[in-house]
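Listed in Swiss-Prot for this protein:
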type	residues	note
DOMAIN	395-494	domain 'Ras-associating'
DOMAIN	584-721	domain 'DAGKc'
MUTAGEN	Cys100 to Gly	Abolishes translocation to the plasma membrane
MUTAGEN	Cys160 to Gly	Abolishes translocation to the plasma membrane
MUTAGEN	Cys226 to Gly	Abolishes translocation to the plasma membrane
MUTAGEN	Gly237 to Arg	Loss of diacylglycerol kinase activity. No effect on translocation to the plasma membrane
MUTAGEN	Ser241 to Thr	No effect on diacylglycerol kinase activity
MUTAGEN	Leu242 to Val	No effect on diacylglycerol kinase activity
MUTAGEN	Pro245 to Ala or Leu	Decreased diacylglycerol kinase activity
MUTAGEN	Pro246 to Leu	Loss of diacylglycerol kinase activity
MUTAGEN	Gly648 to Ala	Loss of diacylglycerol kinase activity. Loss of function is synaptic endocytosis
Amino acid sequence: MAAAAEPGARAWLGGGSPRPGSPACSPVLGSGGRARPGPGPGPGPERAGVRAPGPAAAPGHSFRKVTLTKPTFCHLCSDFIWGLAGFLCDVCNFMSHEKCLKHVRIPCTSVAPSLVRVPVAHCFGPRGLHKRKFCAVCRKVLEAPALHCEVCELHLHPDCVPFACSDCRQCHQDGHQDHDTHHHHWREGNLPSGARCEVCRKTCGSSDVLAGVRCEWCGVQAHSLCSAALAPECGFGRLRSLVLPPACVRLLPGGFSKTQSFRIVEAAEPGEGGDGADGSAAVGPGRETQATPESGKQTLKIFDGDDAVRRSQFRLVTVSRLAGAEEVLEAALRAHHIPEDPGHLELCRLPPSSQACDAWAGGKAGSAVISEEGRSPGSGEATPEAWVIRALPRAQEVLKIYPGWLKVGVAYVSVRVTPKSTARSVVLEVLPLLGRQAESPESFQLVEVAMGCRHVQRTMLMDEQPLLDRLQDIRQMSVRQVSQTRFYVAESRDVAPHVSLFVGGLPPGLSPEEYSSLLHEAGATKATVVSVSHIYSSQGAVVLDVACFAEAERLYMLLKDMAVRGRLLTALVLPDLLHAKLPPDSCPLLVFVNPKSGGLKGRDLLCSFRKLLNPHQVFDLTNGGPLPGLHLFSQVPCFRVLVCGGDGTVGWVLGALEETRYRLACPEPSVAILPLGTGNDLGRVLRWGAGYSGEDPFSVLLSVDEADAVLMDRWTILLDAHEAGSAENDTADAEPPKIVQMSNYCGIGIDAELSLDFHQAREEEPGKFTSRLHNKGVYVRVGLQKISHSRSLHKQIRLQVERQEVELPSIEGLIFINIPSWGSGADLWGSDSDTRFEKPRMDDGLLEVVGVTGVVHMGQVQGGLRSGIRIAQGSYFRVTLLKATPVQVDGEPWVQAPGHMIISAAGPKVHMLRKAKQKPRRAGTTRDARADAAPAPESDPR
């Protein structure tokens, strides 16, 4: 038995360069890169040549010399390969100069799972087109719709997903291998072509091949060799004050998927990775479409164990009809990225009847085995079409046991298991090797971890579980699965199950007892393990503390699609924030994104911000609104907010902040805006622009970090329809009083009527309103229809300012403005000096009242030809509506019944963030490396 040293936080095969991900492995594994004889399935544009002896340092690669038939670039140095010869890995398609072979430290995909430091599953979004991106498994360019991880920069072909390893970013602590020191999380390739190495300052990116590495937390970029010269600890780069550190977030695994943990809307995908899940073939490592075999060759279906047969997932392998059994087996192992010794494996014939069945009892077809003496697929005779890879029985085996804690100087220890070895005997054997011999073995247990690309599953093994039988069972299901399975010796700590479940959409205004009773009726909650920890009565939401993982999962699945009293519920899993562990200078950013706002750019921004920050701090407003995020950050002593949406979205978030202010440890968080709507007047005033048009999301975050804090008035509007101004109105049918908050402006009359018509048109056909230009065109068309309309608004309303009656001129619209921007940037108040009024400011505690005479007047104001009719300025207003009249507040319109409207200041001013003025960059200065490397939205034409 042996112990493998762990140099620092990560170890790289042969030393030198990092495994993209979070590696912690042993240099001993470097010998896993064995040369496999025989030609592979062909690299596509290159022709197979003579195999050259590859360097032992190349981790897991199977290099052979090939003759190049088209321009090719080296995957290590990204330079052009001059001449006709290159070296290609038959498994992962890594291409290299001969001179670069001895420097290759990027591991082959066949051994990559064994190098991951902490296994973390990926979270894939829907398939999409990703321009100039490369697959992390086969290293080919992504041309057809492909998959990408929502949390990290992993891009994959759908049929390559089963061969990717679980090396996603670790965004929270889950009770397994928790640690406070954070290391770089390296991801290979897909860097901008102009990216520069942090160490040598030379270009390290490429648009031709998968080359270079980048930390997915701090954004530092480097050559794979140069990255070894960097300190292993990651400081989160320029965004360190905005990022929520993973060590400060705790979420215990309770059966929830990654998409559920990160509140990501799940997309239905056919099968795991789509690798032939519908019975279709998955092509070989080169991903070229399988053509008719050349004369003298044949194509075989190769299955990896019972699970692949049951799912009808196979790989196509083309071999010579004269190929021997060893050569065919080698080609099959390369196609399935299996790093095991071929001497321990065999190919068994799969009967045609078994291929058509949904389930197949493995081992029944073992009578037809490829052997050198017997018939093989290359014998030239009638041979079966499908074969399955099988493991030969073993009398003993060397097993790697990993410690379940990270603060130890070894990555793993190796023990020999025999038919008599059990989980308990292995624990007794490895504890002295890990320096824990003084502790009681009863407090430790063996844990099996299946490291799938989509799921990481942990299973506690029984003390009497025979390990050799367990390994054979795993190989029976899938030979490759053994390389994706680890065994950890972990302390048997009784971690109390705890899940925080946010439930929204409940009837507002109920008592705690009524909410508990309502939830018990809806979900049959168990009082012994479910309790209500927080109640937001005015918003109709509660937070449940669930002390049982199974009960939490049951409640989540039940409540998320349930309707109570005609209202659809929302159920979200929330982590716990360990605010005491936040760095002293940390002021994390809480991000709210409305994906439905103008142009539908919010979907791309959601993905970009999840990758640039911790996904736990990014919230989709269509999935529960702003309240879940505010509850999660309620104990954070200092944080900021970024709202991505239109003016209505900003008002929604500010209103939620107002209602929850007394619950927040940071009662006055500053709010920044990324304008996604049509008008975006508040965004204009605060210098965030007229609308988002594809700017670099990383640059947006930098601007938020550097923004200046300013104050802004908020106003409360009381709408009371009980006291109608007309005697013919029946108060019994009047609307109940309601209160709305206002930040920008409130319009009565013609402008609200135009907004209402636009709003109704968008609700009827929302798919057409995806362009800001189209939206403005609809406004123009609606305005032209109203150009001759006259309703003499001044005769239908009464206005009091500071309790004094104000006579209104002949107008069609009355507008109360709080900011110097209205109707997509128009200056309604005007810039002319007037001794009757003070110069308006957004924090002066005053509203300006302006009138417009009609659609033509509004058009002239927006064109800068005129200004509105100045009527009054004050802090308290009372408007009497004599008839039902269109009203809009911050772009949200409705028809208000006759009655009163009272507008007054709404308590303390809100803290907003105004974008700092751009400082001219001096000649010769370079951009921040992360700004070059930040992921642009997927729909960005860049």
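Placement of Cβ uses the backbone N, Cα and C atoms for every residue, glycine included.
Sequence unchanged from the original; the noted substitutions are absent.
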Please report the distance from the Cα of Cys100 (mutagenesis position) to the Cα of Cys160 (mutagenesis position), rounded to the nearest angstrom. 26
Can you check which residues sit near Leu242 (mutagenesis position), meaning Cβ under 8 Å from its Cβ, same chain, 6 or more apart in sequence, and list them in order? Cys587, Pro588, Leu589, Leu613, Arg640, Leu701, Val704, Asp705
Is it possible to get the count of other C-beta atoms within 10 angstroms of the C-beta of Pro245 (mutagenesis position)? 20
How would DSSP class Ser241 (mutagenesis position) in three states? coil
What Cα-Cα separation, expressed in whole Å, is found between Gly237 (mutagenesis position) and Pro245 (mutagenesis position)? 12
By CA distance, which of the mutagenesis positions (Cys160, Cys226, Gly648) lies nearest to Pro245 (mutagenesis position)? Cys226
Using DSSP with the three-state reduction, classify Cys160 (mutagenesis position) as helix, strand or coil. helix
Rounded to the nearest Å - Cα separation of Gly648 (mutagenesis position) and Pro246 (mutagenesis position): 32
May I ask for the distance between Ser241 (mutagenesis position) and Cys226 (mutagenesis position), taken between their Cα atoms and rounded to an integer number of Å? 27
When the number of other CB atoms within 10 A of each residue's CB is tallied over all shown chains, which of the mutagenesis positions Gly237, Pro246 has the maximum? Pro246
Sparsest-packed among the mutagenesis positions, when each Cβ's other Cβ atoms within 10 Å are tallied, from Cys100, Cys160, Cys226, Ser241, Gly648: Ser241
Check the domain 'Ras-associating' (395-494) for me and report the mean pLDDT. 88
Once the DSSP letters are reduced so that anything not helix or strand counts as coil, what is Cys226 (mutagenesis position)? helix
Sorry to bug you, but what's the C-alpha spacing from Cys226 (mutagenesis position) to Cys160 (mutagenesis position), rounded to the closest Å? 28
Reading the DSSP string in three states, the entry for Cys100 (mutagenesis position) is coil
What whole-number Å value do you get for the CA-CA distance of Pro246 (mutagenesis position) and Cys226 (mutagenesis position)? 26
